[in-house]
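Taken from Swiss-Prot as is:
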type	residues	note
VARIANT	Glu40 to Ala	In a spontaneous PAS-resistant mutant strain; complementation with wild-type folC restores PAS susceptibility, confirmimg that this mutation confers high level resistance to PAS
VARIANT	Glu40 to Gly	In clinical isolates: Q274 and 501063; PAS-resistant; complementation with wild-type folC restores PAS susceptibility
VARIANT	Ile43 to Thr	In clinical isolates: Q449 and 1314; PAS-resistant; complementation with wild-type folC restores PAS susceptibility; 7-fold reduction in DHFS activity relative to wild-type; loss of the ability to glutaminate H2PtePAS
VARIANT	Ile43 to Ala	In clinical isolate: Q36; PAS-resistant; complementation with wild-type folC restores PAS susceptibility
BINDING	Asp44, Pro45, Ser46, Ser150, Lys151, Phe152, Glu153, Trp181, Asp182, Ala183	7,8-dihydropteroate binding site
VARIANT	Asn73 to Ser	In a spontaneous PAS-resistant mutant strain
BINDING	Gly74, Lys75, Thr76, Ser77, Asn301, Arg338, Asp351, Ala352, Ala353, His354	ATP binding site
BINDING	Thr76, Ser98, Glu174	Mg(2+) 1 binding site
VARIANT	Ser150 to Gly	In a spontaneous PAS-resistant mutant strain; complementation with wild-type folC restores PAS susceptibility
VARIANT	Phe152 to Ser	In a spontaneous PAS-resistant mutant strain; complementation with wild-type folC restores PAS susceptibility
VARIANT	Glu153 to Ala	In a spontaneous PAS-resistant mutant strain; complementation with wild-type folC restores PAS susceptibility; 5-fold reduction in DHFS activity relative to wild-type; loss of the ability to glutaminate H2PtePAS
VARIANT	Glu153 to Gly	In a spontaneous PAS-resistant mutant strain; complementation with wild-type folC restores PAS susceptibility
BINDING	His201, Asp203, Asp384	Mg(2+) 2 binding site
Amino acid sequence: MNSTNSGPPDSGSATGVVPTPDEIASLLQVEHLLDQRWPETRIDPSLTRISALMDLLGSPQRSYPSIHIAGTNGKTSVARMVDALVTALHRRTGRTTSPHLQSPVERISIDGKPISPAQYVATYREIEPLVALIDQQSQASAGKGGPAMSKFEVLTAMAFAAFADAPVDVAVVEVGMGGRWDATNVINAPVAVITPISIDHVDYLGADIAGIAGEKAGIITRAPDGSPDTVAVIGRQVPKVMEVLLAESVRADASVAREDSEFAVLRRQIAVGGQVLQLQGLGGVYSDIYLPLHGEHQAHNAVLALASVEAFFGAGAQRQLDGDAVRAGFAAVTSPGRLERMRSAPTVFIDAAHNPAGASALAQTLAHEFDFRFLVGVLSVLGDKDVDGILAALEPVFDSVVVTHNGSPRALDVEALALAAGERFGPDRVRTAENLRDAIDVATSLVDDAAADPDVAGDAFSRTGIVITGSVVTAGAARTLFGRDPQ
């Protein structure tokens, strides 16, 4: 695959400093240690361990206010938009998101950039003795042999400690999974953001959407005495979910701002490299906003982020955020792995869609914002996902699909994915490849052949494309193959 680079990603380039081999080795060692703990997909409904660790660390999460983001789809994009807006308003930010695409350092960002491998390792080593103490206490608790701290709990503690050390003015905190029992819920955020909720992580959160909403609504917490009410900023939801979220907001005495009621997307126009928006915020109308991301769903993410930042700064009917700062913030937004272009001629996109809702948003964007005449999907999906739902959403926009394996032990094997794809696409439209690199080569051959077809030719390669999708792991692995640095 001549157009890609198979070397390891430069885990520190986003900071402007290239990490040394020793620093990379230390980072890998820390990751190995963290991987010995409970994985992020395993939930124990308790905040006892993370709360105890925060107490030992001096409650770093209380040293700055936070904007807390839960939901099913769009959390990371909203978090990155909030980060960019707050930065444009001259506040120092810390941001923690999950999972990472390429390097674990992406999970902890300060001033909009991932911390360096050296900082990541130093932060872990700083809290490591206290983590060991909590492990011992938990395992000895009441003689029951409780669990040690999970990987995500330790990562969350690292982020909160790094933010306090920086120090930051505002933390932008994305929930890992769920909300109520998520390790991030040791904060008491003045602004709780809920992106659209759908069914995902069925093995861990269940298949009852009202129950899922109840878990995610757990981040809407009562404000401390003497503080302004918490504000719940809620994106578009189905009625059953909205009912749960509003009930939780009442319980927490939280003010509520809902999309299409208190804020809305008024207008969007497709533009080169993204879209131009007119948004109704809590403080008024913001016009001529260029967002360098594709898709109607990103416009809704943008207005959700705007309302969240307005709520944080107290904007409302009598006070609007600075319009130039808002425009500058949105113009600076990046969201790696979200319909991100890797190359042109033929066009290659990667997208981290990993559930039916995400796949539907991807398909809608491809159908409405591009003029492809022949499009090939490269697909690897994790085995615990709704594979058929993802395939059903993508089938109308992909002429062919190449199914493969992204290297994750959780990924569905190629044979099983090919069988599922054949049922949706028909066997003639399905190809297989053992690994992602080979799959991209197969897809490239397919678009080369299509470009030579007189029914497609005219704009040739500009009318053919490849989309690599199916999971965050797939998008991250592809990003590394194309030589992109972690962001």
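Even glycines carry a Cβ here, placed using N, Cα and C.
Listed in chain order, the extra residues whose Cβ falls within 8 Å of the Cβ center of the Mg(2+) 1 site residues Thr76, Ser98, Glu174 are Ile69, Lys75, Ala79, Thr96, Thr97, Pro99, Arg107, Val175, Gly176. In the three-state DSSP classification, Phe152 (variant position) falls within a helix. Comparing the recorded positions Ile43, Ala353 on other C-beta atoms within 10 angstroms of each C-beta gives the minimum for Ile43. According to its DSSP assignment, Glu174 (Mg(2+) 1 binding site) is in a strand. Residues Gly74, Lys75, Thr76, Ser77, Asn301, Arg338, Asp351, Ala352, Ala353, His354, recorded as contacting ATP, have a largest CA-CA distance of 17 Å.
Ranked by CA distance from Glu153 (variant position), the binding-site residues Asp44, Ser98, Asp182, Ala353, Asp384 have Asp182 at the top as the closest. Note on proximity: of the recorded positions Ser46, Ser98, Phe152, Asp182, the one nearest Thr76 (ATP binding site) is Ser98, by Cα distance.
Each residue contributes its Cα atom, and for Ser98 (Mg(2+) 1 binding site) and Asp44 (7,8-dihydropteroate binding site) these two points are 18 Å apart. When Cβ atoms from all protein chains are considered, those within 10 Å of Asn73 (variant position) total 23, not counting its own. If you check the binding-site residues Asp44, Ser46, Glu174, Ala353 against Phe152 (variant position), none has a Cα inside 10 Å of its Cα.
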